[in-house]
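Enquirer: Next up is a structure, given as structure tokens.
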Amino acid sequence: MGNTLTGRSNAIAPIISAEDAKTYISDEEYRRIRQAFQRFKNGCINYDEFCYHVLGGAQIPEEKRRLLFSFFSHGAETISFDNLLSSLVGLCRVEEVQSRFIEEYHEFASWGLSPPKLTIPLNDSYISFYEVMSYVTHLSVNEVIELEKVFATISDRAVCKLNEEKWKQALGGCFPDSYAERLFAVFDENRDGQIDFRELVCTLSALCRGPLPGRISQLARIWDVDCDKLLSDEELSNMYKDLNVPEEHQTVTKSSNGKSALVDFGIWAQENEKYVNEYYSMALQIGHICLGLRPESRKMELQIVNEFEKRASELPLSEWNIVASGWHAELRSFLEADKNPNPIDNSGIKGTREDSWTSKVACISAESARLKPDLIPSDYIRVPVPLWRAWLRWHGCALTVDSQFTRKYLDGEFFEDNKPALELYPLEILLLGHDRKKSQDGTENTPRSLTSWACAQVSRSMTVDELLALCKTELRLGDGDARLWQVVKENEEGNVLLDDGAQNLHQLYSSLGKTKKVNKMKLLLEVRERGTGVWPEELRASLSGKQITAASTLSSNAQLSDSSGRPGAVGLVNYGNFCYRNAGIQCLARVSPLTQYFLDEDNLDAIKRGNLRRGDAAETTIEYAKLLREMWAAKKKNIAPNDFNDAIRLSSDMFECSEQHDCQEFVAFLLDQLHTSMYESNKSLHPSPEESEGTDSNKLSDSSKKKEADKEEADEEKAERSWTEYEKQNESLVTQLFTGQLRSRLICRTCQSSSSVFEPFTSLSLPIGFEDVDLYQVIVVHRDGRIPRRYGFRLSRDSKVGNLREVVAVSSGISMSHLTIQCMSSKGTLMSRSPNHRSSNLRDELPLSSFPSGARLYALELPESTGEDQWRVAMHRKLQYNHEPYILGSTAGFIVSRFGLPLIVGLDEEVTGKKLYEDVMYQMHRFMEHSVNSSSSRAHDPCEDENSGYPFTLCLVDPNYEWCGQCPALRFCRGCPIRPDESKVFIPANCPIAVDWLPIALYLRYNHSQEQACEDDPSVAETWSRHFAPSSLEHCIEKFSCPETLDAAIQCDRCEKKTMRDKVMTIWKLPKYLIIHLKRFEFLREQGRMGKCKRTVNFPLKHFDPAPFVDKPDGNTYECIALANHYGQLSCGHFIAYAKSNEDKWLLLNDCSVREVSEEEVDKQGAYLLFYERKDVK
């Protein structure tokens, strides 16, 4: 059976063969181990896998782990299955192997009396939730499991509960709203506004299973508004009214203090069943068809389905499923004969794929099945979606693919006869894409050919935006990265850009003039190039010189019906990541005096004469003027500004590459180019007089006198002189239109004396901005078991735990010395306390920025004795039998799960086990169901009685709440229990406590909804609003003018010493056209990168009065004439423009697309550049 021992050097102990090992285990155990081993990809187990999957992550010292691995592997680098089986069974089941192993390796001596368990026995300690639910209801374990599968598909996955919205969706609009709402309240036993799975199972059992009188009695809860399980006179009156009970039959007995118990209603209902039949029938239909309960018999299924179909046949549902009439008739006959029905068979109405695009490319829509052409009403029946899903669960489907036909019921506008009908034949869309391969010559600037990408079967009522969203979801694209085109001819010109997202596909299909029976249409999904930002179709148009046609310009009902007749309403083709240029040009073009200047041929000739050397600025200006002329000629719907972009490339290296750039920088650069060429032109026409009069010494003397005069000159005079000098040196139309004046003051912080400097500006850059604060929400848990309260705080990013404790103490009224902060990850793991894990308290100096993302913060009240080692954190825990294949029972035989709120357990010198248990029970009384309610919708277990003992066991565990906190790791102990008696308890340092729940008590007495209940302090809403609320233009200007203390001291003439100064920037004078730059991009020093502030800035489109923020206001107001928006990130975002037309209408200018929008449709959220025009007071 075994071999002789070898030396410790290769760490191999005597083993048995794999064949011998099989005789010590059952066939089921062998299959389990074999299945668990098959999960390893390479057919063997390496050291890391051995530590995790076999040893279960237990904190065994490294040396012993290595020794065990060598024993299992026979000294090899990996473990084969035979070696695993023989070693595992030998150590767990064979006494001779165990004794020889221990003799050789004394450090494993504890395995002599208690060897590792190969298999964990299944007993009540590890009973599953399904078994508990089956035990207290009339449902089997399999029925509970099946219900859970359905519940997962209809509930809110984030919280695993049914809210009212999800409840209505599950019912599919097939029942009266009032009835659905009241039945929801019946299922919601704890009245928290949600139905958890336990409530669903128990209520379904009460309504649909067991003795009929009990089921009928539960129906009375529909009218039990106050949830006291009794019907008052008012509730009885409402019941009689809803059921249309005549007065002579209003005879429900009142057996409980003048009120009717549920059983009284049940007795009355059996005697007067004709009044309650409809309500009870609807409850059965909802329970079985909508919520997933399988009918007990074929007779019951036939009854439920017949009543449901009769109810739903005339309902105005928007969506139906199509089923073959033949199978439906067969189903009915089988159920009537008490035979098992065949699976759903729609082959009789299923169409072919011969001419379908689904046979060539993938389908991205939910369905791709086609119906046979020319079906008549007798070929099929329509059924509500909930019934179709129920049939799938109960009977399955004969066809593995293309078996489901979900169709919409549409208004008459979608059909030739203008009558509402079922859309039997949806549109089939073939989606083309650009070939991702390089062109034959290897360049990127050649138009790509179109190729079939995918298809979709969608309703005519679907809008362009909805179809585009479907495509972007499939490709995981962001906003602005894709758009749709209507294909007229593949790989030829004439495709139509679908820029009107509200347009439905029926309108597009009708515009093609195809016959009704075709039902096919080709669309192009254009995706922007990731690296260059180029739109392939705009590149095609640019190279070919062809026009791009947008659907909005062709729509008969569009107000912008003929953009070619409207000056300036022209799109600009983006063929090289030039959206920042296009947006800037469209905005700047709305400055009427500047545009009119360049439209005048004489002015352009003057610029050419004044810039004879034709410098870079002149070239850019001339090309800009040509571009404006083409835009205002309005002979084209869109223009490819090739020559202008070439001039930009030659003028500056800044914009040479095809990467994304800043629209504000481009506008500033373009204005500077325009100004330079205008200035040179003016200078050549009006040369300035010679300035060479006088000597250099005279000039120096004049300069000294000027400096002396500055000291006594008033700010008004200084500003006027500075402005006059600036105008004289920068004479141009750009200066007249765009230049304003700022005042920069340095204020002595000691004597308050100040000095001013005046500076010109052409755009006002305003901070939004990035606040150096983070938002924290902390749940304060009191020891008296009251409902926890959540507080909100905004703290600086360098705050520590101590700062958080301080503000929590002030808000909650708990002294700081009686608070501990605990951080729990989204997986229920408490954050490490300190490097040596000697304390349960997070260190005050720990930065809050170290908390993981999505973590929950708790502030727990400590007991009166608050010494460092006089309290412990307790966590709820459950041990559940592992039904999945595992290798070693001691480490993987059950699953350890943590849940719920952490608790604080006090440890004074005289603490006993009973005192610990009572302390935990006291803190949990809020979410424990204490009394057994005789009217509940389920049976009750003896453990629910408060006199049956504690429903949990307190165990000493390690800081991870996985293993024992005091036993050696080789014992594989999950936690030593604390006895609930009067004996004193010793709890080692760094040893928290686990609250191990008995399964039945956990599933029946622990109310998870109440445990999660939390009251919000007003500070939560207040801090949230402050943190995420939109800013305003006024607030941004105020931040712009906030004092900033300089780093270095400056000599003060009045103080006669160096003093600290505050620098204050204010607006002295505004220009005719004010460009405001909202600084969304700033450098984040903590993260070492540029970041974007996405906060919305509210600003007026009309009647903006800047007077409160201007030192010398003139009483004029401003009106917004254009704005450039940015979406996405700096390196891969997209710019668009909104601008006013000559007719004072707002236009959306998105590269080549131009569409008229209302003022309300102007998107302010992404505003980046604002262009305001002054409205002078007459």
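The backbone N, Cα and C atoms fix where each Cβ goes, glycine too.
Where a substitution is noted, the model still shows the residue that was there originally.
Not my notes, these are from Swiss-Prot:
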- C579: active site, nucleophile (ACT_SITE)
- D188, N190, D192, Q194, E199: Ca(2+) 1 binding site (BINDING)
- 175-210: domain 'EF-hand 2' (DOMAIN)
- 211-246: domain 'EF-hand 3' (DOMAIN)
- F1135 to Y: Catalytic activity is restored; when associated with 2-G-S-255 DEL or 2-G-E-444 DEL (MUTAGEN)
Enquirer: Six or more residues out from either end of the domain 'EF-hand 3' (211-246), which same-chain residues have a Cβ under 8 Å from its Cβ atoms?
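Expert: Apart from its flanks, the domain 'EF-hand 3' (211-246) reaches 179, 182-183, 185-186, 191, 203, 252, 256, 258-267, 269-270, 272, 275-276, 279-280, 283, 933, 935, 937.
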Enquirer: Other residues with Cβ within 8 Å of the Cβ centroid of D188, N190, D192, Q194, E199 at the Ca(2+) 1 site?
Expert: K161, F187, E189, R191, G193, I195, D196, S1009
Enquirer: So, in DSSP terms, is E199 (Ca(2+) 1 binding site) helix, strand, or coil?
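Expert: Assignment for E199 (Ca(2+) 1 binding site) reads helix.
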Enquirer: For the domain 'EF-hand 3' (211-246), what's the mean pLDDT in this predicted model?
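Expert: The predicted confidence over the domain 'EF-hand 3' (211-246), as a mean pLDDT, is 91.
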Enquirer: In the structure shown, which of the binding-site residues D188, D192 has the fewest Cβ neighbours within 10 Å?
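Expert: Each of the binding-site residues D188, D192 was scored by Cβ atoms within 10 Å; lowest is D192.
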Enquirer: Please give me the CB contact count at 10 A for Q194 (Ca(2+) 1 binding site), counting all chains in the structure.
Expert: 21
Enquirer: Between N190 (Ca(2+) 1 binding site) and F1135 (mutagenesis position), how many Å separate their Cα atoms?
Expert: 51
Enquirer: As a quick check of your reading of DSSP, tell me how many residues in the domain 'EF-hand 3' (211-246) are helical, how many are strand and how many are coil.
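Expert: Computed counts for the domain 'EF-hand 3' (211-246) are 21 helix, 2 strand, 13 coil.
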Enquirer: Helix, strand or coil: which one is C579 (active site, nucleophile) in, per DSSP?
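Expert: Assignment for C579 (active site, nucleophile) reads helix.
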Enquirer: Taking helix as H, G and I and strand as E and B in DSSP, count the residues of the domain 'EF-hand 2' (175-210) in helix, strand and coil.
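Expert: For that range the per-state counts are 23 helix, 1 strand, 12 coil.
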